[in-house]
Amino acid sequence: MGGSGSRLSKELLAEYQDLTFLTKQEILLAHRRFCELLPQEQRSVESSLRAQVPFEQILSLPELKANPFKERICRVFSTSPAKDSLSFEDFLDLLSVFSDTATPDIKSHYAFRIFDFDDDGTLNREDLSRLVNCLTGEGEDTRLSASEMKQLIDNILEESDIDRDGTINLSEFQHVISRSPDFASSFKIVL
């Protein structure tokens with residue numbers, strides 16, 4: 001990345017370390033990868049910290065390309081008014097939550113937000129159906145039939161919907177996730 005103007009200041013690095021679960025090296029790597037997505041004229045530290053990278057470019061990163069929830073991940077972490085791009089700080093937040101050192105509570109909170117497709121604060125039947133379709137694919141050979149989908153969602157709600165209101169709230173989701181030892185290790189993105 002070259003000259004003295006192309007590195008994050010020690011103060012900014014320290015601030016990002018305090019606010020994320022990332023190490024200094026991970027933050028520097030994240031900044032380098034973010035800058036690679038920018039036009040040449042926006043790659044200075046000052047410009048890169050103000051820049052917004054469109055989702056199409058973020059989604060081209062190999063670390064996200066194969067993730068079935070990639071669009072939702074970008075939407076959840078985007079602070080842009082149109083929810084169609086990520087700033088460097090949005091990108092850092094994303095990487096922080098998906099890092100090995102993020103707490104299980106943080107990971108489950110963001111997983112819940114990613115799976116809450118309609119952003120209403122609960123996982124309802126439609127959210128669960130979309131979740132299953134993301135995981136199984138929407139091809140003819142992998143898509144569940146309507147009856148299979150209904151049975152699966154009924155089973156999920158039977159196991160997870162503690163208050164029996166027909167939806168899964170955050171605490172119910174976190175309760176289920178707490179019984180899944182592989183969740184934290186599988187909910188990660190490494191640059």
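Count begins at 1; order follows the chain as displayed.
Cβ coordinates are placed from backbone N, Cα and C, and glycine is handled just like the others.
Keep in mind the model shows the original residues, not the substituted ones.
Swiss-Prot lists Asp116, Asp118, Asp120, Thr122, Asp127 with the feature Ca(2+) 1 binding site, giving sequence analysis as the kind of evidence. Long-range Cβ contacts of Asp127 (Ca(2+) 1 binding site) within its own chain (separation 6+, distance under 8 Å): Phe115, Asp116, Phe117, Asp118.
Per Swiss-Prot, the feature Ca(2+) 2 binding site maps to Asp161, Asp163, Asp165, Thr167, Glu172; the stated evidence is sequence analysis. Cβ environment of Asp161 (Ca(2+) 2 binding site): Thr167, Ile168, Glu172 lie under 8 Å away, each six or more residues apart in the same chain.
Per-residue confidence over the domain 'EF-hand 1' (103-138) averages out at a pLDDT of 96. The annotation domain 'EF-hand 1' is assigned in Swiss-Prot to 103-138 on the grounds of sequence analysis.
Cβ atoms under 8 Å from those of the domain 'EF-hand 2' (148-183) belong to residues 104-105, 107-109, 111-112, 115, 121-125, 128-129, 132 of the same chain, restricted to positions at least 6 beyond its ends. Swiss-Prot lists 148-183 with the feature domain 'EF-hand 2', giving sequence analysis as the kind of evidence.
Record note (Swiss-Prot), mutagenesis Gly2 to Ala: Inhibits translocation to the plasma membrane. Increased apoptosis after TNF stimulation. The unchanged residue is displayed.
Under its mutagenesis annotations, Swiss-Prot gives Ser78 to Ala the following note: Loss of phosphorylation by PKD/PRKD2; in isoform 2. Its own atom aside, the Cβ of Ser78 (mutagenesis position) has 21 Cβ atoms within 10 angstroms in the protein chains shown.
Experimental mutagenesis is annotated in Swiss-Prot for Ser78 to Glu, with the remark: Phosphomimetic; promotes tumor growth by an indirect mechanism; in isoform 2.
According to Swiss-Prot, the mutagenesis experiment Leu131 to Ala or Thr carries the following note: Loss of binding to ITGA2B. Close to Leu131 (mutagenesis position) in the fold, though at least 6 residues off in sequence, lie Phe115, Phe117, Leu123, each with a CB less than 8 Å from its CB.
Looking at Swiss-Prot, the entry for mutagenesis of Thr167 to Ala says: No effect on phosphorylation by PKD/PRKD2; in isoform 2. DSSP assigns Thr167 (mutagenesis position) to coil in the three-state reduction, outside any helix or strand.
Looking at Swiss-Prot, you'll find the mutagenesis Glu172 to Gln noted as follows: Cytoplasmic localization.
Long-range Cβ proximity for Phe173 (mutagenesis position), meaning a same-chain Cβ under 8 A and a gap of 6 or more residues, is found for Ser108, Ala111, Phe112, Phe115, Leu123, Ser160. According to its DSSP assignment, Phe173 (mutagenesis position) is helical. For the mutagenesis result Phe173 to Ala, the note given in Swiss-Prot is Loss of binding to ITGA2B. Does not inhibit interaction with PAK1.
DSSP places the residues of the domain 'EF-hand 1' (103-138) in helix, strand and coil in these numbers: 24 helix, 1 strand, 11 coil.
Among the recorded positions listed here, namely Ser78, Asp120, Thr122, Thr122 has its C-alpha nearest to that of Asp163 (Ca(2+) 2 binding site).
On a Cα basis, Asp165 (Ca(2+) 2 binding site) lies 14 Å away from Asp120 (Ca(2+) 1 binding site).
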